[in-house]
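Dropping a structure here in structure tokens format, bear with me for questions.
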Amino acid sequence: MMDGVEGGTAMYGGLETVQYVRTHHQHLCRENQCTSALVKHIKAPLHLVWSLVRRFDQPQKYKPFVSRCTVIGDPEIGSLREVNVKSGLPATTSTERLELLDDEEHILGIKIIGGDHRLKNYSSILTVHPEIIEGRAGTMVIESFVVDVPQGNTKDETCYFVEALIRCNLKSLADVSERLASQDITQ
């Protein structure tokens, strides 16, 4: 881990990327919290990946643990969504607020404000960046978070659990995006 980003930050863009990560993925982490960031490289163009990520009202399009989502009001900054979680996880619902949606910089920020789970004071930032993978348009996705460490758990246990969820979401995002990109190429 370099500057809290798995896989390092200097690989794509050098110092510019390090500065970008420090600017957009810096979370104020209190004593009882943990924070981390993960990187996923996707073999699909940015516009396609962003079209999935930006849909605050439809996280189930790529998040495998979401069965249903209801947005209260229009999907704009400050909007709330009620997410139903599939069985098998230690939760059934999560109430989340859209904190940031920047279509020019490709930044999405979400804060969990309720639900029947242990992710208290959870806040995440997801950014999407163009890159070239194997000579084609690709996308680098960075997702960072901060969350309270539940009583009875360690920082390492909490980070491990949240990182596992994010890895699943990012893998699914890559699978869906790459499938859609291959359909675009063949059509």
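Backbone N, Cα and C define each Cβ position, glycine as well.
Dumping what Swiss-Prot says about this protein:
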BINDING   K63, 91-96, 118-124, E143  abscisate binding site
MUTAGEN   C29 to S  Stable homogeneity in reducing condition
MUTAGEN   C34 to S  Stable homogeneity in reducing condition
MUTAGEN   I112 to V  Increased HAB1 inhibitory ability
MUTAGEN   C159 to S  Abnormal stable homogeneity in reducing condition
MUTAGEN   L165 to V  Slight potentiation of (-)-ABA-binding
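I would like each feature placed in context: is it buried or exposed, what are its neighbours, and how far apart are things?
Around the Cβ of E96 (abscisate binding site), 22 further Cβ atoms fall within 10 Å across all displayed protein chains.
Cβ neighbours within 10 Å of C29 (mutagenesis position), excluding its own Cβ and spanning all shown chains: 14.
Listed in sequence order, V146, V147, V149, K155, D156, T158, C159, V162 are the same-chain residues six or more apart from C34 (mutagenesis position) with CB atoms under 8 A from its CB.
Neighbour list (I112 (mutagenesis position), Cβ cut-off 8 Å, at least 6 residues apart, same chain): S94, T95, E96, L119, K120, N121, Y122, S123.
The secondary structure of C159 (mutagenesis position), as reduced to three states from DSSP, is helical. Note on C159 (mutagenesis position): other Cβ atoms within 10 Å of its Cβ, all shown chains, come to 18.
Secondary structure at L165 (mutagenesis position), taken from DSSP and collapsed to helix, strand or coil, is helix. Cβ neighbour count for L165 (mutagenesis position) (all protein chains, 10 Å cutoff from its Cβ): 15.
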Long-range same-chain neighbours of E143 (abscisate binding site), Cβ under 8 Å, sequence gap at least 6?
A37, L38, K40, S124, I125, L126, T127, I166, N169, L170
Let me know how many other Cβ atoms fall within 10 Å of the Cβ of S123 (abscisate binding site).
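If we count other Cβ atoms within 10 Å of S123 (abscisate binding site), we arrive at 20.
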In angstrom units, rounded to an integer, how far apart are the Cα atoms of K63 (abscisate binding site) and C29 (mutagenesis position)?
26
Rounded to the nearest angstrom, how far is the Cα of T92 (abscisate binding site) from the Cα of C29 (mutagenesis position)?
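Cα to Cα, C29 (mutagenesis position) and T92 (abscisate binding site) are separated by 27 Å.
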